[in-house]
Amino acid sequence: MKTEGIKSPSAKYHDMAGSQRIPHKNPHIQKVAVLQSKPNKEDALNLIKEIAHKVSYLMKENHFKVTNLVEFYPRDQRLLGMNVNHGSKIMLRLRCSTDEFQFLPMECIMGTMLHELTHNLFGPHDKKFYNKLDELIGRQWVIEQRGLYDTFLGNGQRLGGRANLRSNRYPMTGISTNTGIVRKRGKGVKLGSLHPEGISSIDRGNSPRELAAFAAERRYRDDRWCGETKNNKDQIISDNISSSLEVVILDDDDEVLPGDTLIEVIDLT
């Protein structure tokens, strides 16, 4: 079943990319979904599939499993992501809180994804959590430089093999070379980082008191931006499956029933 959506400036590019069967797979994520009520949902779907694709090798190395990776657009404008039941569902904000037509920079969404994957292992924003998050951030950078993905890429690429680096790199803001999605320029905020400009890296020359202050600031920021510490988690999840959205399951044998959830679901396995 197909639904009609608002055509975006990148629709022509998107159709070309689809005809070339550019892979966006991840054997460690069962399904991805985007909000049907928002504009440019095809671009949103391509974006969340790109995120899933890029973390596939990291997830393989760390034995991470995610059942559903979905877009959400919470009422709390500060909220960037949420992990439900250690990977049962990871929800990511893809769009600017003040303009749903604009997508966040890739580095911002990727930072949130790594943060939420860390919640598969650790709940509280404590030292163990941040040690693991920093490890994942550093490892993901190396993986992207080497162009590693845990998926069949076609053209002779094997599971866990390398991809063409030039065709899979993406800029930190602006236009993605894979999807053609126009993303908002400017500074984004990444979960787990002290500054919007980059990954948290504290000078080893700082005093213990300064390091403690940095750590406290990091926890404070993440407690605001991450859904893990929210007292209204059930309400946030409920808002994301409002009856105003329509389910589109990519199986012609299935019928859409009244009252079904609101998300377009794509099987990544």
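Backbone N, Cα and C atoms are what each Cβ position is placed from, and that goes for glycine too.
At each noted site, the model still has the original residue.
What you are looking at is a predicted structure, and each value in this text was computed from that prediction instead of being measured.
Summarising the annotation, Swiss-Prot assigns active site to E116. Of all Cβ atoms in the protein chains displayed, 25 besides its own lie within 10 Å of the Cβ of E116 (mutagenesis position).
Counting every protein chain shown, 25 other Cβ atoms lie within 10 Å of the Cβ of H119 (mutagenesis position). Under DSSP, H119 (mutagenesis position) is assigned to coil, being neither helix nor strand in the three-state scheme. The annotation Zn(2+) binding site is assigned in Swiss-Prot to H115, H119, H125.
Sequence annotations record features per position, and here Swiss-Prot assigns domain 'WLM' to 20-221.
Residue density at H115 (mutagenesis position): 28 other Cβ atoms are found within 10 A of its Cβ, drawing on all protein chains shown. In Swiss-Prot, the entry for mutagenesis H115 to A states: In wss1-pd; loss of function; when associated with A-119. The structure shown retains the original residue.
Record note (Swiss-Prot), mutagenesis E116 to Q: Loss of function. The unchanged residue is displayed.
In Swiss-Prot, the entry for mutagenesis H119 to A states: In wss1-pd; loss of function; when associated with A-115. The structure shown retains the original residue.
Between the alpha carbons (Cα) of E116 (mutagenesis position) and H125 (Zn(2+) binding site) lies a span of roughly 11 Å. Of the recorded residues, H125 (Zn(2+) binding site) and H115 (mutagenesis position) place their C-alpha atoms 10 Å from one another.
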